[in-house]
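Chemist: Pasting the feature list from Swiss-Prot:
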type    : residues      : note
VARIANT : Arg11 to Trp  : In strain: Yak_5
VARIANT : Asp39 to Asn  : In strain: Yak_23 and Yak_8
VARIANT : His179 to Tyr : In strain: Yak_2
VARIANT : Leu195 to Phe : In strain: Yak_5
VARIANT : Thr227 to Ser : In strain: Yak_23
VARIANT : Leu260 to His : In strain: Yak_23
VARIANT : Ala331 to Val : In strain: Yak_2
Amino acid sequence: MKLFWVKRLLRISTVVVTLLLLQRTNAAIPDCDYYDTVDISAAQKLPNGSYLFEGLLVPANLTAEYEFTILPDDSKQKVDKHIRGCVCKLKPCVRFCCPHNHIMDMNVCAGDMTEEELEVLDPFLNVTLDDGSVVRRHFKKELIVQWDLPMSCDGMFSLDNREKTDQYTLFENGSFFRHHDRVTLNKREYCLQHLTFVDGNESSIRIAPHNCLISPSRMGQTVVMITSLVCMVLTITVYLFVKKLQNLHGKCFMCYMVCLFMAYLLLLLNLWQMSQNFCITAGFLGYFFVMAAFLWLSVISLHLWNTFSGSAHNANRFLSEHRFLAYNTYAWGMAVVLTGITYLADKVVENEDWNPRMGFGGHCWICTQSWSAMLYFYGPMVFLIAFNITMFILTANRIIGVKKDIQKFAHRQERKQKLNSDKQTYTFFLRLFIIMGLTWSLEIGSYISQFNQTWSNVFLVADYLNWSQGIIIFILFVLKRSTLRLLMESIRGEGEEVNDSEEEISLENTKYDRNVL
């Protein structure tokens, strides 16, 4: 019996020891993040189990044997057994991409620095302490260099703090704050390394941060935009095919759709980096068509207001059949002027705060990370949106007033005057809201909130709404009963061309006859 219990105890002891060893190997150092550790296998081990690493005494309880590495996504990868120490609990650490004597070239570790490179190396870093003060620290003498941690990603980009958009703050605890988008990164998401900077004929080597190229999934935006482009083509085709839709308002609407199609096409090419060979040209073309689209929206807004306010005949008196030519001169001409101003500013203005910087950062568009975008792009957009909103309110107010007037007149004359139901009226307001481009006003909020991650996620809904413009317009203006009826008549050869003077709004059945009043 005693022998039985002895064997039992031995088995239990063996299991316990095995579990402890496994814990020692796999659980690693208690209360210590893997990214706060350093490989100290080559350090001197003292009799009490502690290690002497680069002049720093690492106690035994802050060391452990590892046979894995933890990747940035927190998954484990098996490696050879080695000893690691939680040295960042004892002394501030700095996360390097490569060994401390290597230099980065094209975002790749390029090997040891030469003697000449070491002579021009600036070894100091600005480190922000917990109390908010900023001190200069020698990366090797005053900090622990962590260079054996897994790289955050394959594709990285460096920051140059000479640029206002590349400012950053490195904290004593190892976290990294990127100023332009106000994002805080941990040591899994960035690393530092020596990098050559060229300024005129002189070059210098400084320690520069490298961040991952984190690109959000483009699939959702791509699917929405391609669908939107197809819907735009279908909408334009319907308006070209159906003669009754080709009145003055319909022609303006088609011009708007052409501008929108070209702007979205260039945006899609930029999204998939298919316009890099003509990036600057693509950027200015995209700017031209976006501005032209907004200008055509202002034309449509003004034309709708004239139609419903009863002042269209006054416009006819002065412009007659040349109104469409006048509209074209205004929309395309102003778009050319705005594009020309932006082009000259891009070539002449030296101050980055006033330069649109077309093509900055490989994006074939105006640099939206600075306030110059407000001057050249969002400023004109705000003005035109404000104009469209004013026209929308005046037009909606006029429609409501006309409806009430006709109802009173019909009651007085005891005539049955059936107008659209409330549902139809609300639907018309929705269509009017879309065609006047008021949904674009959300784009301003998206621009202002780009540096706030929370609000950026909120306004992502607005971005998808704008990317879906072609789909929304197709549903509201083509897939409606009156347009489908006109389309069927045209297919059967029953359609007749409508004179522009009739001022029929082809986007909606709702209208009133001024002669009734």
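The count begins at 1 with the first shown residue.
From the backbone N, Cα and C atoms, a Cβ is placed for every residue, glycine too.
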Chemist: Report, as a single number, how many Cβ atoms besides its own are within 10 Å of the Cβ of Thr227 (variant position).
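Modeler: Cβ-Cβ neighbours of Thr227 (variant position) within 10 Å number 15.
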Chemist: Counting only residues 6+ apart in the same chain, whose Cβ is under 8 Å from the Cβ of His179 (variant position)?
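Modeler: Residues satisfying the criterion: Gln167, Tyr168, Thr169.
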Chemist: By the count of other Cβ atoms within 10 Å, pick out the sparsest of the variant positions Leu195, Leu260, Ala331.
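Modeler: So among Leu195, Leu260, Ala331, the variant positions given, the one with the fewest Cβ atoms within 10 Å is Leu195.
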Chemist: Express the distance between the Cα positions of Leu195 (variant position) and Ala331 (variant position) as a whole number of Å.
Modeler: 48
Chemist: Which chain-mates of Asp39 (variant position) that are at least 6 residues away have a CB under 8 A from its CB, listed by sequence?
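Modeler: Non-local contacts for Asp39 (variant position): His82, Ile83, Arg84, Asp148.
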